[in-house]
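These notes concern the structure reproduced below.
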Amino acid sequence: MAEDMAADEVTAPPRKVLIISAGASHSVALLSGDIVCSWGRGEDGQLGHGDAEDRPSPTQLSALDGHQIVSVTCGADHTVAYSQSGMEVYSWGWGDFGRLGHGNSSDLFTPLPIKALHGIRIKQIACGDSHCLAVTMEGEVQSWGRNQNGQLGLGDTEDSLVPQKIQAFEGIRIKMVAAGAEHTAAVTEDGDLYGWGWGRYGNLGLGDRTDRLVPERVTSTGGEKMSMVACGWRHTISVSYSGALYTYGWSKYGQLGHGDLEDHLIPHKLEALSNSFISQISGGWRHTMALTSDGKLYGWGWNKFGQVGVGNNLDQCSPVQVRFPDDQKVVQVSCGWRHTLAVTERNNVFAWGRGTNGQLGIGESVDRNFPKIIEALSVDGASGQHIESSNIDPSSGKSWVSPAERYAVVPDETGLTDGSSKGNGGDISVPQTDVKRVRI
């Protein structure tokens, strides 16, 4: 569909980068002036530009111009945005299992509002691999998408093609939610921590390896109240109101940061950062990032593609500080599956890790094991902010595409064919039970 796109360039005064978010192999950013940019892998429509092309540099998502977007969030291969003024939640990308919330499982190559959420005031949105959640201003939670392990919190294992309210939170005001591959976590306004969904590695923090179909409160926090939570692929990170960091779940690659490879079934305080006040956290597929109140960024876990950002490709079992030019302080971080994004106080955006599909936004498809400035989004870039613009021709761009048109279902080692996780290239070792669908 590249021939249907008229590409030019937008040069404007520097705009503040408000939000960054990293998916499996794509990235998005929200800039002041109501500009949404996306880049990286586009095969499933997750970039929203009306085609299936990869983009190695940030490209303005013209379909959302004028919609006054206030948040953007990446799932693995889909994206969700919220317009506060219009009270609309938009979604696009890979649609299998209903993760787009439109009542079907088709892929969508341009943003479309979710009818079931029209008119609802949204406070926060979280996207996992194949499911999504939205927290309303009233503290209620809506969930939709894949639910084979109960990650929607609805009390069953049926996928939901449209958002449904989590009834288990009736009378409980939720502050925020986080979504992993097949599990979910939440923090209440009162600082209580909850987990539900797939719990095989202790990633629910409930002291066992059992799935939960409805949210269950985590009681083993030593009396600490939590202010935030984030989910990696199969691990979970939380921060208390005192700024202490806790991790639990899968630790095969050191992603819990405790200096070993042991899983933890309950929240375990990360002593290596006990002298720091943690202000933000993010979980990748097998790596973790934590930002301190004084602008220092620490990373640990799986580092095959340099996604930890410390200048090598060795796994890190304990936190290591990520260094930036001129010791710039970091104000925001987001982990993708195998890449990481960060924004500094000077309004510069950096990326590192896997770059095969252009998800680093640096204009080329190469890996980086240390922070590389995204010149198109950064004030300190060689030419300042210089964002490409794609103008979609609505008469010729893609809209709905059924997954059956582009994928074949293959059996796993048990002979079953009802699995989920789609591979993103042959460069990774994915458990056989995770690979059930392949492109044709």
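Just so it is clear, glycine is given a Cβ too, placed from its N, Cα and C backbone atoms.
None of the substitutions listed is reflected here, since the structure keeps the original residues.
Annotated features in Swiss-Prot:
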| type | residues | note |
| --- | --- | --- |
| MUTAGEN | Trp39 to Ala | Loss of function, homodimerization and interaction with COP1 |
| MUTAGEN | Trp39 to Phe | No effect on function, homodimerization and interaction with COP1 |
| MUTAGEN | Trp92 to Ala | No effect on function, homodimerization and interaction with COP1 |
| MUTAGEN | Trp144 to Ala | Cannot interact with COP1 |
| MUTAGEN | Gly202 to Arg | In uvr8-9; loss of function and interaction with COP1 |
| MUTAGEN | Trp233 to Ala | Reduces response to UV-B |
| MUTAGEN | Gly283 to Glu | In uvr8-5; loss of response to UV-B |
| MUTAGEN | Trp285 to Ala | Loss of function. Constitutive monomer |
| MUTAGEN | Trp285 to Phe | Loss of function. Constitutive homodimer and no interaction with COP1 |
| MUTAGEN | Trp352 to Phe | No effect on the interaction with COP1 |
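Swiss-Prot feature annotations superimposed on the structure.
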residue: Trp39; record: mutagenesis position; contacts (Cβ under 8 Å, 6+ apart): His26, Ser27, Val28, Leu47, Arg55, Pro56, Ser57, Pro58, Thr59, Gly358, Gln359, Gly361
residue: Trp92; record: mutagenesis position; contacts (Cβ under 8 Å, 6+ apart): Gly45, Gln46, Gly48, His78, Thr79, Leu100, Leu108, Phe109, Thr110, Pro111, Leu112
residue: Trp144; record: mutagenesis position; contacts (Cβ under 8 Å, 6+ apart): Gly98, Arg99, Gly101, His131, Cys132, Leu133, Leu152, Ser160, Leu161, Val162, Pro163, Gln164
residue: Gly202; record: mutagenesis position; contacts (Cβ under 8 Å, 6+ apart): Asp208, Arg209, Tyr248, Gly249, Trp250, Asp263, His264, Leu265, Ile266
residue: Trp233; record: mutagenesis position; contacts (Cβ under 8 Å, 6+ apart): Asp129, Gly180, Ala181, Trp250, Gly283, Gly284, Trp285, Arg286, Trp337
residue: Trp352; record: mutagenesis position; contacts (Cβ under 8 Å, 6+ apart): Gly306, Gln307, Gly309, His339, Thr340, Leu360, Arg368, Asn369, Phe370, Pro371, Lys372
